[in-house]
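Quick notes on the structure that follows.
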Amino acid sequence: MKNQAHPIIVVKRRKAKSHGAAHGSWKIAYADFMTAMMAFFLVMWLISISSPKELIQIAEYFRTPLATAVTGGDRISNSESPIPGGGDDYTQSQGEVNKQPNIEELKKRMEQSRLRKLRGDLDQLIESDPKLRALRPHLKIDLVQEGLRIQIIDSQNRPMFRTGSADVEPYMRDILRAIAPVLNGIPNRISLSGHTDDFPYASGEKGYSNWELSADRANASRRELMVGGLDSGKVLRVVGMAATMRLSDRGPDDAVNRRISLLVLNKQAEQAILHENAESQNEPVSALEKPEVAPQVSVPTMPSAEPR
C-alpha cells in the first residue's frame, strides 16, 4: 500500500494580467478635452479681435451652401480661382479677392430693427399709462412697406375731432402729445395724412370739402405733436386724403374711415418722397435736339388693275 502511486493533481493558476495599458486611457480622453477647450478659447479670442466687417464675412462664409460652393455659384468672394492670390504682379486679377458686404442691405436690416424697437416702445408706453391703455382700441400700429404706421381711428362714441371741424378733442390731444417724445428716439422722419368718411358737404367739391377738412385735421395733429415735444424738422409731409383711402369695407361713411395716419418713414420711402418733390433735372422738350429725318424718296407705283 505504501508503494501505491498517488494520482498527480495538476492545479492551473491564471496569472493576473497587467492593466497598465487600460489605466492610461483616461489620458487620451483628457488630451481630447484639452484640445477642444483650446480650440474653443482660440475661436473666442479670434471673435473678440475681429472687426464687424470681418464678422459679417465669416457669417456669409458659413451661410454659403455646399451646392453653391461645388457648382461655382455666387460665393463669399468674386475670385476667378479658388487658389488664394499672391505675387508681385498687381495687373493680374485672378486669385482670392475679398467680397465687400452689402452695405445697403445691412442698413435696411438695422433700420427695420429700429422700427420694430419703436413699435415695442410704443406698446410699452400704452400699457404703462392707464389713460392711453383705455384708448388702445383707437390705436392701430403695424409695420408696412414704407415704415411703421400708427393710425388713430375715430369711433361713433368717441370722435377725434369735433364734427365737421379740425378742433382736436382732449383724448386725441393726449395720444399725440404722449407719443411725440418716443418718436424723437429714432432719426426717421414722419408723414402725416388725414382721412375722412364719404359724407359730403352741402357746398360740394367747389367749396370747403373733405379735402380741406382732412388736410386741416392732419395739420392740427402736427401742431399737437410739436406741443408734445416733437423735434422741429421731423415732419416731412402733411397731406389730406379725404375719403380716397377707406379702411373698412362696411361702408364709405363708417366712423373708422375717419382717422389720422402717422407714418414713420424708412429711408427708401423718404427718398421717394424727396425725389417726387425735387426739381426735375431733365431738360425741357423744346431744348432737346430734334432727330434727323431721313429724306423721303418717292417711288412711282404701278396702277392697280381692279379695285378691291
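Each Cβ is built from the backbone N, Cα and C atoms, and glycine gets one as well.
The domain 'OmpA-like' annotation in Swiss-Prot covers 148-268.
Per Swiss-Prot, mutagenesis A31 to T is noted as: Complete loss of motility. Sequence-distant contacts (6 or more apart, same chain, Cβ under 8 Å) of A31 (mutagenesis position) do not exist in this structure.
Residue density at D32 (mutagenesis position): 10 other Cβ atoms are found within 10 A of its Cβ, drawing on all protein chains shown. In Swiss-Prot, a mutagenesis experiment is listed as D32 to N, annotated with the note Complete loss of motility.
Here the residue is the original one, while Swiss-Prot reports the published mutagenesis A39 to V with the comment Complete loss of motility. In this chain, none of the residues that are 6 or more apart from A39 (mutagenesis position) has a CB less than 8 Å from its CB.
For P159 (mutagenesis position), the Cβ neighbour count at a 10 Å cut-off comes to 14, with all displayed protein chains included. Among the sequence features in Swiss-Prot, the mutagenesis site P159 to I is noted as follows: Decreased motility, subnormal torque, tethered strains rotate very slowly.
Under its mutagenesis annotations, Swiss-Prot gives E205 to K the following note: Decreased motility, subnormal torque, tethered strains rotate very slowly, maybe reduced affinity for the motor. A helical conformation is recorded for E205 (mutagenesis position) in the three-state DSSP classification.
Listed in Swiss-Prot as a mutagenesis experiment, G240 to D is described as follows: Decreased motility, subnormal torque, tethered strains rotate very slowly. DSSP classifies G240 (mutagenesis position) as strand under the three-state reduction.
Neighbour density for E205 (mutagenesis position): within 10 A of its CB lie 11 other CB atoms from the protein chains shown. A straight line from the CA of P159 (mutagenesis position) to the CA of G240 (mutagenesis position) spans 18 Å. Using a 10 Å Cβ-Cβ cutoff, G240 (mutagenesis position) registers 21 neighbours. Recorded residues E205 (mutagenesis position) and G240 (mutagenesis position) have their alpha carbons 14 Å apart, per Cα-Cα distance. Under DSSP, A39 (mutagenesis position) is assigned to a helix (H, G or I) in the three-state scheme.
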